[in-house]
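What Swiss-Prot annotates here:
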BINDING   Gly132, Glu226, Arg411, Ser416, His528  4-[(2-hydroxyethoxy)carbonyl]benzoate binding site
MUTAGEN   Ser225 to Ala  Loss of catalytic activity towards MHET
BINDING   Asp304, Asp307, Leu309, Asp311, Ile313  Ca(2+) binding site
MUTAGEN   Arg411 to Ala or Gln  Almost complete loss of catalytic activity towards MHET
MUTAGEN   Ser416 to Ala  Gains a low activity towards BHET (bis-(2-hydroxyethyl) terephthalate); when associated with N-424
MUTAGEN   Phe424 to Asn  Gains a low activity towards BHET (bis-(2-hydroxyethyl) terephthalate); when associated with A-416
MUTAGEN   Asp492 to Ala  Loss of catalytic activity towards MHET
ACT_SITE  Asp492  active site, charge relay system
MUTAGEN   His528 to Ala  Loss of catalytic activity towards MHET
ACT_SITE  His528  active site, charge relay system
Amino acid sequence: MQTTVTTMLLASVALAACAGGGSTPLPLPQQQPPQQEPPPPPVPLASRAACEALKDGNGDMVWPNAATVVEVAAWRDAAPATASAAALPEHCEVSGAIAKRTGIDGYPYEIKFRLRMPAEWNGRFFMEGGSGTNGSLSAATGSIGGGQIASALSRNFATIATDGGHDNAVNDNPDALGTVAFGLDPQARLDMGYNSYDQVTQAGKAAVARFYGRAADKSYFIGCSEGGREGMMLSQRFPSHYDGIVAGAPGYQLPKAGISGAWTTQSLAPAAVGLDAQGVPLINKSFSDADLHLLSQAILGTCDALDGLADGIVDNYRACQAAFDPATAANPANGQALQCVGAKTADCLSPVQVTAIKRAMAGPVNSAGTPLYNRWAWDAGMSGLSGTTYNQGWRSWWLGSFNSSANNAQRVSGFSARSWLVDFATPPEPMPMTQVAARMMKFDFDIDPLKIWATSGQFTQSSMDWHGATSTDLAAFRDRGGKMILYHGMSDAAFSALDTADYYERLGAAMPGAAGFARLFLVPGMNHCSGGPGTDRFDMLTPLVAWVERGEAPDQISAWSGTPGYFGVAARTRPLCPYPQIARYKGSGDINTEANFACAAPP
């Protein structure tokens, strides 16, 4: 039974922010489907005074880091549900900063945090992951991802978030590529890589114990993209901090992914039409929306039925990687070759386009042919058409919007490219933002990749050391009962889903029986964290809690399409399956209904 704290007056807040190359399948112990979460244990009565006592100068709160300053400790009223957010309970909000200092670049730095503790607490602690290169403190209502309206706070978890140790509004240097300029300061790099999450977790747990009179029973972390990397990092560096972790689309070796960004830019350049103001090929003009959709349809024509059902989803993504080649594929609309035999038309791709996309998708190599990052998956989510609207999720990273007169793809001139130069290259390479696309075009794949392994002066850790989360030694996390769910969209253009699958296979080889504590769910058609022609909506928190607290491993996770118009239907649900299984049609019933599919080995 929950204990309601009737003396609390609390204020509203809004919600903020194919398999891999290995061959070691992981056995999947069979479990019963997850049940509803058990009622939380009773918590001690708290009060307005207990909340306000967390403010500096009140009470005798001892923080794990003495350099902790509380700036807000206030009651917040319950907030009603809206179209985009679940109702929030009354709660105590505490926000502050840890380790205020001045960096070697002359800019001020601090590790900001925001904590929310509900009046009716379920005894659980929750941290939400960041995004991009962080630098923004979210509302900290505990986003659980998967397109969910519910948040951890709405489910009565105590929730916390951090900005990662720098502030995009403060640490914005236009001469050092803007908001990624924190990379000029060595400590800010370490804070963003791992230190801030350790510091904020400790602070949050201490405040929770003080406020409620006892420690949390279990602790959970959910993040996607950079937040997914943070989750993997926590399981490796700080295995005792969290009992359950969800790591979505993890940029666990993001510095390498940045190298891939330069590779895709240079690979696509020969197909570009026109130049930008700096004389750089307009990568966004290399494929029109219709061209990219034609490629997506050709992938479906080759791969859709490889799972036993032609339904607009490539479930057998492993077989697809071996089967599809744009140079030999057909346009399913007319049965003619996808690659133009003569002049370019609306029904085919030019030989230059085909060569460009094949080179880009194969992944970067140096002059000796050594891979520098992973390959990318051929998947229908590279485009998609809902009504008359083309999916932009994939192209926004590699190409940018077709109608733009400037290069605006994340990997060409956006934060993905900029962060590599200032945050991950050592020493950092500050420059005006107008020069980024040209720098990507001049990237040397023999020399520049060495910079993610380099140290220099006060930069005593390489970016792969402070930011990478590549370890497969999760013994400490496993041995204390930790559980981790990884997920990744097959059409993610930020980080390769095949790279995450390769990590999972390495984990299985290093730790036999890894499926007993870690499982990977690949999502066909989904783009980066969400979107695309796939079932991109799901709740990972409920099955995670069931696994951690009741030992019920997730043998499948229910998912549904956020944009069923991609399939020309009103709704579509499917099971997400633990790698290496895929969703297979049972042979009868509505193909848009999850119950008519089962998780099984690919055909």
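Using the three backbone atoms N, Cα and C, a Cβ is placed for every residue, glycine included.
Keep in mind that this structure shows the original residues, not the substituted ones.
With Arg411 (mutagenesis position) as the anchor, the candidate binding-site residues are Glu226, Asp304, Asp307, Leu309, Ile313, and the one with the nearest CA is Glu226.
Ile313 (Ca(2+) binding site) and Phe424 (mutagenesis position) have their C-alpha atoms 36 Å apart, to the nearest angstrom.
Cα spacing between Leu309 (Ca(2+) binding site) and Ser225 (mutagenesis position): 31 Å, rounded to the nearest whole number. Using the Cβ center of Gly132, Glu226, Arg411, Ser416, His528 for 4-[(2-hydroxyethoxy)carbonyl]benzoate, the list of other same-chain residues with Cβ within 8 Å runs, in sequence order, Ser225, Gly251, Trp397, Gln410, Gly414, Phe415, Ser419, Ala494, Phe495. Across the fold, the C-alpha of Phe424 (mutagenesis position) and the C-alpha of Ser416 (mutagenesis position) stand 11 Å from each other.
Excluding the listed site residues Asp304, Asp307, Leu309, Asp311, Ile313, the same chain places Ala305, Gly308, Ala310, Gly312, Val314, Asp315, Tyr585 with Cβ atoms within 8 Å of the centre of the Ca(2+) site Cβ atoms.
Across the fold, the C-alpha of Asp492 (mutagenesis position) and the C-alpha of His528 (mutagenesis position) stand 4 Å from each other.
When the recorded positions Gly132, Ser225, Glu226, Ser416 are screened for a Cα within 10 A of the Cα of His528 (mutagenesis position), the ones that qualify are Ser225.
Glu226 (4-[(2-hydroxyethoxy)carbonyl]benzoate binding site) falls within a helix when secondary structure is assigned with DSSP. Asp311 (Ca(2+) binding site) falls within neither a helix nor a strand when secondary structure is assigned with DSSP, and so counts as coil.
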